[in-house]
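Since the structure comes first, as C-alpha cells, the remarks are kept for the end.
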Amino acid sequence: MAAQVTLEDALSNVDLLEELPLPDQQPCIEPPPSSLLYQPNFNTNFEDRNAFVTGIARYIEQATVHSSMNEMLEEGQEYAVMLYTWRSCSRAIPQVKCNEQPNRVEIYEKTVEVLEPEVTKLMNFMYFQRNAIERFCGEVRRLCHAERRKDFVSEAYLITLGKFINMFAVLDELKNMKCSVKNDHSAYKRAAQFLRKMADPQSIQESQNLSMFLANHNKITQSLQQQLEVISGYEELLADIVNLCVDYYENRMYLTPSEKHMLLKVMGFGLYLMDGSVSNIYKLDAKKRINLSKIDKYFKQLQVVPLFGDMQIELARYIKTSAHYEENKSRWTCASSSSSPQYNICEQMIQIREDHMRFISELARYSNSEVVTGSGRQEAQKTDAEYRKLFDLALQGLQLLSQWSAHVMEVYSWKLVHPTDKYSNKDCPDNAEEYERATRYNYTTEEKFALVEVIAMIKGLQVLMGRMESVFNHAIRHTVYAALQDFSQVTLREPLRQAIKKKKNVIQSVLQAIRKTVCDWETGHEPFNDPALRGEKDPKSGFDIKVPRRAVGPSSTQLYMVRTMLESLIADKSGSKKTLRSSLEGPTILDIEKFHRESFFYTHLINFSETLQQCCDLSQLWFREFFLELTMGRRIQFPIEMSMPWILTDHILETKEASMMEYVLYSLDLYNDSAHYALTKFNKQFLYDEIEAEVNLCFDQFVYKLADQIFAYYKVMAGSLLLDKRLRSECKNQGATIHLPPSNRYETLLKQRHVQLLGRSIDLNRLITQRVSAAMYKSLELAIGRFESEDLTSVVELDGLLEINRMTHKLLSRYLTLDSFDAMFREANHNVSAPYGRITLHVFWELNYDFLPNYCYNGSTNRFVRTVLPFSQEFQRDKQPNAQPQYLHGSKALNLAYSSIYGSYRNFVGPPHFQVICRLLGYQGIAVVMEELLKVVKSLLQGTILQYVKTLMEVMPKICRLPRHEYGSPGILEFFHHQLKDIVEYAELKTVCFQNLREVGNAVLFCLLIEQSLSLEEVCDLLHAAPFQNILPRIHVKEGERVDAKMKRLESKYAPLHLVPLIERLGTPQQIAIAREGDLLTKERLCCGLSMFEVILTRIRTFLDDPIWRGPLPSNGVMHVDECVEFHRLWSAMQFVYCIPVGTHEFTVEQCFGDGLHWAGCMIIVLLGQQRRFAVLDFCYHLLKVQKHDGKDEIIKNVPLKKMVERIRKFQILNDEIITILDKYLKSGDGESTPVEHVRCFQPPIHQSLASS
C-alpha cells in the first residue's frame, strides 16, 4: 500500500511541475491549444439563494424569478441553435412521383419515421415561444401594476428582461429565414395525412397551428406585441430596459462582443415593440423618457450587428419597420445608406496597433517578472496595490481583446450584408454566388491584411494572457475580496452609524443585510463593541477594524445580492414616496455608485479563463448556415475559396508578404474556434465533420503552397548568392537590375514542430521537409534530364544547376532535416546501386554519337569546336523537359542571367567542360567512359581503318626514293605528285578514312585532357588534405636560425589537426582502419605520379597487331629505307594529300577534321616506333627542306608550291609537338633511373662499287 500523500504535498508537487523545463524553443506564432485544465463554473444560477436568510427577502424572491428566467433563456438558446443548424431532411428523402407508385406507402412510412422526431422538436419550439411570451408578459404585467410601478427594479432584472427581448428577436428572424423547416414540416404532414396518423381533431388542429406558426413571418414578434399592448404602462418598463441598455452601452458596461451586440439589439427591438398602436416612441422622446438622438447616434456608428451565426441585422431595420416611422423619417440619420467609418478596418489599424503595443509592453513587464524569470515575489508578499495593478491589467486586456474581436465580427457582418458586384470589384464574375460575393470578392488586399493582423493580435495576446492565467486569477480573487471586505466593513460603517443614529430603519436593515451577506470578519464575527453599531462616534483613540486578506471571490448569488441591495439604496425609484437615496449623504452615494460600477465586472473576471475565451472567440467567421439556406439545396457546402479562414490564409501565401508570414497559423486557428463552438455550443457533430473535412483539405493546400514557396525562396537565394557579381553589376550599368530576393520570415514557420489544429499536434517542419525533399529531388532530376536532352557542352550548365541545388540544400538544412545532398544526387542520377549513373551514360553517349565524329580539336586554343562539314547523321535527342523557374535557377530573371553565362560555353568543348566532367563522373565514371572509348578505338583501328590501310598500301608505289636536291623543289613536288597519284585521287581518303582517324584522335585527346583536368583536381585535393596529414610547407628561415627547431614548433601547432593519431586515440577500430587507408591512399597518390594516359596508349598499342602496320622484315636486316611497306610511309602519303592547298570555296582538312586526325596518325606512328624514320623519310619534310634551300614558287599540276610548303611547315610543327607529348608519356614509365639510352651497333653500309669487289 502506497504511503498517504497529504493535500499540501500533492499541491506542492503540482507546483513543482512549473519548474520542469520544456525542451523545444519553438517560436510561438499560434494561439493557445485548448486547455486541459477545468474551467470552474462558479455560477450557481441562484440555487444557493435560500442560504442568504440575512438578505432582504424581496431580492431573494427576485433571485428565484431570475433563476427560472435564466433557465428559459438557456432553452431559448437551444431552440435558436436547433433552427440555425437545421438542414433540410425532406430534400434527401425520395419523393412519391404519383399515386400509382407501388412503394409509396413504404416511402411515406419512412418519411414519417425520419421526420417525426424533428417535427416534435418544432412543436416543442412553438409551445416554448408561447410560454416564453406569456412568461415575459406576466413579468411585465407584474412590474407595470399600478402598485408596483414606483417600486425599485434591479439592473440585473432589467437586463434579464432585455435578454428575453433579444431572444424573441433572434428566434423570429431564424424562423423567418429557415425555409427548410417549413418544407420538412410540409413533407411530414403530407406523409402523416396519407397514413392517417393524425386522426384526432386535437392533433390535426395542433399540426395546423404549427403550419401557420411556421408560415407566418414575424409571428413571434406579432404575438409579443399584441400581448404587450394590452398591458397598461408596458412602454414605461420597456423604456427602462432600453435606457439601461443605452446607459450600459455608453459607459461600456459590457465585456464580451455578444453582450455589446445584445445591448444594441435590445435597443432596436425594444423601440420597435414600444412604437405601436398604444404608445409612440416619439412622444416618449418628447417627454425625455427616452433619448432617440443618442440611440440614432449609436445605430449610425454601428449599423449592422451579428444576429446569430452568419445572420446579421441592420439595426435601422427595427426603426424602419416601426409603426410611426414614416412621419418621423427625417429624425433618423442611421436609416440613410451611407457607410459608417466603423467598417473601414484599415483606418482603425493605427489606433489598434498603438493600443496593442502599449498593452503588450505593459504586460511583458509583469510577465517577465512573474513567469519567465521566476523572480516574482511569493503571492503572500505582494501589496494590495500590486494585486490591484494586475487586476486592472487583466480587465484592460479582456476589454481590448473584446473590442478587437467585436471589430472583426462587425466588419465581417457589414460585408455579409453588403456583398460586392462586378461594378464594385472587376475581379468578381457575373455568375458569382451570393456568399462568394460576400466573402471571396468583398475584401481588398489591405482589408485582408488588416483582418489577419487583428486576428493575430487577438490570438497572440490570448496566448500571453493565458500564460499568466494563474497569476491573474490569484490577483483577481485577492482584489475582489479586498474591495468587497473594505467596502462592507469599512466604507459602509459610517452610513450605518448615521442610519442607526437617525433611526432610518430601512437603510439600517439594508446595510446590515449587506454586511451579513458578505463580511468575513477577522475574529469570525462582527465586533460587538463597535460604537458605530450603537450610532455613537468612535473614541478619540480610534476604533481599529482589521480587514483580513484572502484570495477568495464571492459566489454569484452573494455578488448579486450585494449589488442589488446597494442599488436599492441609490435608486431613483422606491416603494414609498421618498427614495432611500435622499436619506443618504453625498459622499456615501458616490462611494456606493463607484463600488457598484466597479463590481459589474467581478463576475466576468472571477471566471477569467472562460471570459478570455469568449473575448477571443471568432468562430462565427466560418459558419454559413444562412447562406447555405439561400442556395435552396443547390449547395451542400461551399468550397474553401469562399471560406473566410482559408481566404485570409491563402492571401498571405499568395502575396508572400514577409510581415504577414508569421501570422499564417493564426488564420488557420479560426477553424479551431469554429470546431470548438460546433461541438460545445451548437452540439452538432455534422458541423464539426464539415469543419474537419475543410481543415484536411486546407491544411494540405497550406503545406503544399508553403513548401513550394519556401523551396522557391531558398532556390532564388542560392541562385542569387552564386550569380557572378560582375554580371550583376554589368547588368545594372545596362539598366537591367537582377534583384536579390526580399527577406522573408519562413524560419519561424520552419521551427514549428507541434502546430495544434482540431486537437491534433502537427509537426509542420516534418511535412515541409517531405515536400521540400521531393522538390529537391525533382530539381536534381530535372537538371540531369535537361543535360540528357542536350549535347556535351551543356555539362557546364548541369554543374551550375547542381551547385545551386547544393547551396539551396545547405541553406534549407539549417532548418530542415534533409537527406544528405550526395544521397539525393545519387538517387536522381540512378547511381545508388548501379555502378554508373545517368550522367556517365549520357557523357559516353554524347562522346560516341556526337563528340568523336563531329568535333574538331584545335591545339592552339586547347578546345574542340563543331565541324563545318558533318560526316555523321544528325543525332536525335529527347525533348527538353518543361520546368517552372524554381526548379532551375530560381526565377525567370536568374534563368535568363545564367543562360547568358552558360551561352558562352555552348560553342566549344574545352578545359571548363573537362573539369566539370571530372568532378561529376569521378574515378569510377571516368574509368567506365575510357574503357568504352578504348573499345571504340579498337573497333576503328581493327576495323575500317585497318581496311583502308590495307587498300591504300596496295595503291602506294612499291619504292619511292627521296629525290636529290639538284632536282629542285618544283621537280620534287612533281615527282611526288606523280608517285602518289593513286593516293591523291583516292576518293574516300578525304572523307571516310580521315573521319575514322579523326574519331580515334578525338578519343585519345579526350583521355589526355581528362587526365590533365583530373590532375588539377587531385593536386587541389592533396593540398587540402596536407594540413591533416602533417605535411607542412618548409618554413622560411633567416641566416643563423635552425630549420628543425622552427619545424618542430610548427608541427606541434598543427598536431591537433593531424587526423590519424587523433582517430587512433579516440575512434573505433573501424574508423581507425578507414583513416589509415585514406591517409595512405592520399600520400601514395602524391608520390606515384600515376599516369592514366600512358596505360591507354599501351592498350592501344596492343590493337596494332596486324602485320600491315609494320610491314615485312627489312631485307637489309636494319630498316626499310625506300620501300613503302610501313605505316609511316602511308602516313607521309596522306600528309602529302592534306598539305595540298585547297581551292577558294573548299574546306581545309583543319576545318573538317581538326587536330584529331594528326593525333591519330602520329599516335599510330609513335606506338609502332616509327617516329624517327618518319621524321627523316617523310615526303613533305623532304620537299620543305629543298624549297627552304632554293626558295622557288611555281604552280605544279594546279598546286602552288609555296603555299604547300607553308602548310607542310605548319603540320611539321604540329607533328613534332604531338610526337614529343606522346614520347614523354610513353617514356614516363621508364623512369629517370636509366639515363643511358640503349644503343645497338650496326656495320657501316658499304658502297656498291666496293661491295662487288
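Placed from the backbone N, Cα and C atoms, the Cβ positions cover glycine too.
Looking at Swiss-Prot, you'll find the mutagenesis D724 to A noted as follows: EIF4E-binding reduced by 20%; when associated with A-726. Around the Cβ of D724 (mutagenesis position), a 10 Å sphere holds 11 further Cβ atoms from the protein chains shown.
Record note (Swiss-Prot), mutagenesis D724 to K: EIF4E-binding reduced by 60%; when associated with E-725, E-726 and K-730. The unchanged residue is displayed.
Among the mutagenesis results in Swiss-Prot, K725 to E has the note: EIF4E-binding reduced by 70%. EIF4E-binding reduced by 60%; when associated with K-724, E-726 and K-730. The residue drawn here is the original one. Note: K725 (mutagenesis position) has no non-local neighbours, i.e. no same-chain residues 6+ apart with C-beta under 8 A of its own C-beta.
One mutagenesis experiment named in Swiss-Prot is R726 to E, and its note says EIF4E-binding reduced by 60%; when associated with K-724, E-725 and K-730. Listed in sequence order, the same-chain residues six or more apart from R726 (mutagenesis position) with CB atoms under 8 A from its CB number zero; the list is none.
According to DSSP, R726 (mutagenesis position) is assigned to a helical segment. According to Swiss-Prot, the mutagenesis experiment R726 to A carries the annotation: EIF4E-binding reduced by 20%; when associated with A-724.
Recorded in Swiss-Prot as a mutagenesis result, E730 to K carries the remark: EIF4E-binding reduced by 60%; when associated with K-724, E-725 and E-726. All protein chains considered, the CB of E730 (mutagenesis position) has 11 other CB atoms within 10 Å.
In this structure the C-alpha atoms belonging to D724 (mutagenesis position) and E730 (mutagenesis position) are separated by 10 Å.
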